[in-house]
Amino acid sequence: MELATRYQIPKEVADIFNAPSDDEEFVGFRDDVPMETLSSEESCDSFDSLESGKQQDVRFHSKYFTEELRRIFIEDTDSETEDFAGFTQSDLNGKTNPEVMVVESDLSDDGKASLVSEEEEDEEEDKATPRRSRSRRSSIGLRVAFQFPTKKLANKPDKNSSSEQLFSSARLQNEKKTILERKKDCRQVIQREDSTSESEDDSRDESQESSDALLKRTMNIKENKAMLAQLLAELNSMPDFFPVRTPTSASRKKTVRRAFSEGQITRRMNPTRSARPPEKFALENFTVSAAKFAEEFYSFRRRKTIGGKCREYRRRHRISSFRPVEDITEEDLENVAITVRDKIYDKVLGNTCHQCRQKTIDTKTVCRNQGCCGVRGQFCGPCLRNRYGEDVRSALLDPDWVCPPCRGICNCSYCRKRDGRCATGILIHLAKFYGYDNVKEYLESLQKELVEDN
């Protein structure tokens, strides 16, 4: 409910408004025209017309103009240096002013908050200004509050203009804020409803698709079963084209093989291989002495006739491999390897053993036969002892020592393959098991047994 009351301004208040100010003269308000609609230029023109006409009946249009406000304008301050201490608690609560209470009740909470914030801003500005300006403002009274702005400040609103402008602007701001908040709430509600509806639609579509897929699957299964039944019926109706075999073998059960036999478990033997020795393993085809065999063998190698003429055998590395007994030193004898661990392998500086074909730097035997050459007469300590039962040191110090290949008793893989026999492999452990010291004696015993059996 708006208050539309008009009060006739007394002469004292009119004198206050008609008194000249610092910058320009204030001649009063124009009758029946609100101050909000007047600009700075129009207000000046209206004041000139009022001054020329000397209108005494000046009316102040404000619904908030009360007796207390009129008394404040009439009373004069005691001194120019006195400051305004503010309103009392009763004035703020509105107990003595029922009209102000009505206006405050019309305002909403947002309007009251805006008014309080504006009052705080005014207090901060007053604190920021120096004391002289404040004393001057208090000495003039409230006449400065109703001064019209100049042409430069025409667009800027005056904070101390009137209470009507203050309340109207506060109401407009509050209405705008409430409208914006309502719009935002409506948009949020609409968005939530749209999202929920979309999610519900998606879930419905997914459930419908899944149900459709299940229905199609069941229909396909039924159709396939019906088709298979029809095909089987057609096949059964035509036995001439597709004869049905009687399951004779299905009735017979296969005999289950047992993993272990009930009798005594026999030792598992390795399968026969081509590398294993034949039946006549160590049997020699001749029964001559070793010396005669060696003589015949070397004479055969030296006799390579071409047109009835003999050709001498070319000797290779004869000078480098032959060492007389006088050249053997104590260092050479100490360098002889007794076991396999004493052998040091060296592919650059080492020399090769005829039996094991390993290139080591230990001292090896030297064959004193004039027809022996190269690696043929070189045997290391372990090979000469295990395979033939001889010692390398005694062989080096013997000027008449001849290597096993020259004697025709070599049992290495190359020599046995050349003679048409298979390789023996590692037989030293088997020979020691049967009570022999070397492989040569074990092979000779086998040969004697075979000869005796024949």
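Each residue, glycine too, has its Cβ placed from N, Cα and C.
What you see is the original sequence, not a version with the noted changes.
Noted in Swiss-Prot for the protein shown:
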MUTAGEN   I16 to A  Significant loss of interaction with PSIP1; when associated with A-17. Complete loss of interaction with PSIP1; when associated with A-17, A-72 and A-73
MUTAGEN   F17 to A  Significant loss of interaction with PSIP1; when associated with A-16. Complete loss of interaction with PSIP1; when associated with A-16, A-72 and A-73
MUTAGEN   S21 to D  Phosphomimetic mutant. Increased interaction with PSIP1; when associated with D-77, D-79 and D-81
MUTAGEN   I72 to A  Significant loss of interaction with PSIP1; when associated with A-73. Complete loss of interaction with PSIP1; when associated with A-16, A-17 and A-73
MUTAGEN   F73 to A  Significant loss of interaction with PSIP1; when associated with A-72. Complete loss of interaction with PSIP1; when associated with A-16, A-17 and A-72
MUTAGEN   T77 to D  Phosphomimetic mutant. Increased interaction with PSIP1; when associated with D-21, D-79 and D-81
MUTAGEN   S79 to D  Phosphomimetic mutant. Increased interaction with PSIP1; when associated with D-21, D-77 and D-81
MUTAGEN   T81 to D  Phosphomimetic mutant. Increased interaction with PSIP1; when associated with D-21, D-77 and D-79
CB contacts for I72 (mutagenesis position) [other CB atoms within 10 A, all chains]: 11
Secondary structure of I72 (mutagenesis position) (DSSP, helix/strand/coil): helix
For F73 (mutagenesis position), the number of other Cβ atoms found within 10 Å of its own Cβ: 18
